[in-house]
Amino acid sequence: MPISMELPVFSTLRVPLFSRLALLPTFGVPFSSLGATTRLNCTSRKARRICVMCLVRDSAPIETCERAGEDGSDEFIEVLVIGSRKESIMDSCLDSPFPSLPLRFWSISKDSSGGLVLQQRLNHQDNALKTMNPIELLQSRPRAFILVASAGYGSDQVEAINILSAVRSGGNLAVAVLLKPFSFEGRKRLEEVNELARKLQQHTNFCIDIDIEVLLQKDLVTLDEALRNANNAVSMAINAASALISGMHGNFIDVMHKDLKELEGSEVKTILESYKEAKVGFGVGHNLKTSILRAIYDCPFFRPGLKDLNAIICIVASSVPLQKKDVKTILRTFRQTMEYTGDIIVSTVHEPDLEPKVRVTTFFILSSSEVETSNKGNIFSGLVPFVLNIFTRYRSQLQKETNIGLGETPVSIKDSADSTDVKTSNQNIEEFEIDSEDLLEVSENGDDSEYPLKEGEPSRNSRLDLKDENVEDFGAIQREPIANWSMDQGYQIEQKWQADSGDTAVLSLGIVNLPVGVRPSKKLNSNLSVASQLSRKADSREESFFNPNGSTKDSSDTASTLLSEKYADFTKQRNLSARASSMLEAERDSSKRWSPILEMQYRGGLFKGRCQGGLPEGKGRLVLGDGSIYDGMWHNGKRSGLGTFYFKNGDVFQGTWREDLIHGKGWFYFHKGDRWFANFWKGKASGEGRFYSKSGEIFFGHFKDGWRHGQFLCIDLDGTRYSETWDDGVLIDRKQVDAGD
């Protein structure tokens, strides 16, 4: 029976991804084209080509490994996990669908006498506890030792480093997997992990770095989803190193215009020792080309344009057994997709339990501790334009395949570079760019920010232009203080626009008041010590823009003249349905009937975009009479899919819609710099959410029908943590908690 697959948390992935699939990433292979011996002996400084490695294996039953272990013919690969997330990491690794790998998982604990011992973590069915002295573990001469470390490891690092040092000095491979903390966990924990990384450089052969902060920066994901993705990435790295080190699988080198050559196990070890760092990217598709594109563009762990790049490693997993001729087919497909002609090291992973016709591609980006100083002939200079080139070329193709897979109608609308300009009163609004990429991509450049940002927080100055090679994009909705945005056309108009109480109310949204999810009751927190604190926060936000009628009372003759002709006779049609009136407008102008992009009056505003049957369908923008703007996808005349709503006071919502209501995951960017991410159900926040205040405070918790409900975790600017209990928007209790709780 095929293993069930579930969608990953990456926002642009559409094909199911096996949530616990431990893909087998391999490691860098520096070589020249002279011969196998020269390839393996050259240093990373001499490497001048991109390497792509895959792994070919047939899954062996678990009994095979057990018999090998009993005979002593196959040593175990020991995995030691330390840090505050060790339990969840080991749970994820033990749920891996690759039981044939000779892995044993350990944690550090104390025995009855107070001495340190290693406690083995077994699968969920086996409740027996097995312990071992670290000296006994070293005497068993493990083939390799893998340390997985997250923040909060405490004194466990001392024993872990001692074991790593002993394993490496004994001639075996010592590998480290570092899981960096989220930025909201505080600078202290980040410095803690960085300090451990510096120590491990002296005691390990190879280190895999996993920065989980990018999960929250680049994707519309909850904290729980981000943690699961981070654990899956750790499991992938562990299984990859284990598969290579165990020697259970064949590895092949492919040189252009030559046959494949198989690598020996000792050669693989030499290869692994030649690099110091690696980063990961992976994707899933129903064909090899799509999975490769998604591994490059959709995985937040991989960023196109990395400068410390020495080699790329590709692993392709499928449910059908692949032979040597199939490996050549993969090579040919890879070269055609990536337009790459260099030497390649290639194979695949055979996993019978994987869903049929599913291809899982994993990239590993490897770098060396030695930094290249010359740009001439450097692999960096050759790779960055290469990645940017294929990025521009295949992004539209990937979006098209995704839309077809979802049953959406692909729409192609001509782009316009002047989409955000507002013309004078005697001109119409210029044709603007209606592209779903505007809903997905933002710039990372935020040096001009009006408000200071923490390290690692994304920012934005303007929308991306895919033709600009200096701009990076990672295919997911990003978030940043709204003060950094260059507003689209209509924003300057709405600042002085006189509110129109007509049909605009049908599509306009009410302004969200801060703090979010809190009932405006005078009795709120009257008996709590934090009453003054909440009152202070509320007072700081008592400005006119929270009043729906506050910021739009002053009218502008210029703004009124600009769109007066567009709205002159629309009030006469209010007795007609929206569909009938829009069809009449389309028929009155014969020149517009044959245009793929229509401009018409629609439900109290000016719509410009794709239409079908007189109703918006596809991509389009609606400028409402009160100055608010919706820019995004439409279906049957209603907002559906990805879209951005610009409030008349400067706030912005960016996320998913259904039947004219916010439905799904989305971000609110308040124009004062606060940010709020939440899951929405029919227009109301429901489920997990998080709030980032401009002052640096962070709130995590759950919402119910738009109100805070249940437990909330609050982290102040100085790192102090508070646990709050809310009941339908009313604060019940608040107490300080320890950082380790």
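Placed from the backbone N, Cα and C atoms, the Cβ positions cover glycine too.
Lifted from Swiss-Prot, the feature list:
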- G632 to A: Impaired interaction with CDP1/PARC6; when associated with A-641; A-643; A-655; A-664 and A-666 (MUTAGEN)
- G641 to A: Impaired interaction with CDP1/PARC6; when associated with A-632; A-643; A-655; A-664 and A-666 (MUTAGEN)
- G643 to A: Impaired interaction with CDP1/PARC6; when associated with A-632; A-641; A-655; A-664 and A-666 (MUTAGEN)
- G655 to A: Impaired interaction with CDP1/PARC6; when associated with A-632; A-641; A-643; A-664 and A-666 (MUTAGEN)
- G664 to A: Impaired interaction with CDP1/PARC6; when associated with A-632; A-641; A-643; A-655 and A-666 (MUTAGEN)
- G666 to A: Impaired interaction with CDP1/PARC6; when associated with A-632; A-641; A-643; A-655 and A-664 (MUTAGEN)
Give the number of CB atoms, excluding that of G643 (mutagenesis position) itself, located within 10 Å of its CB. 24
Given the mutagenesis positions G641, G643, G664, G666, which lie close to G632 (mutagenesis position), meaning Cα to Cα within 10 A? G641, G643
Using only C-alpha positions, which one of G641, G643, G655 is spatially nearest G664 (mutagenesis position)? These are the mutagenesis positions in the record. G655
As a whole number of Å, the Cα atom of G655 (mutagenesis position) is distant from the Cα atom of G666 (mutagenesis position) by 4
If you run the three-state DSSP split on G632 (mutagenesis position), which class comes out? strand
If you count the C-beta atoms lying within 10 Å of each candidate's C-beta, which of the mutagenesis positions G655, G664 ends up with the smallest number? G664
G666 (mutagenesis position) to G643 (mutagenesis position): how many Å between their Cα atoms? 10
Judged by the number of other CB atoms within 10 angstroms, which among G632, G641, G666 is the least packed of the mutagenesis positions? G641
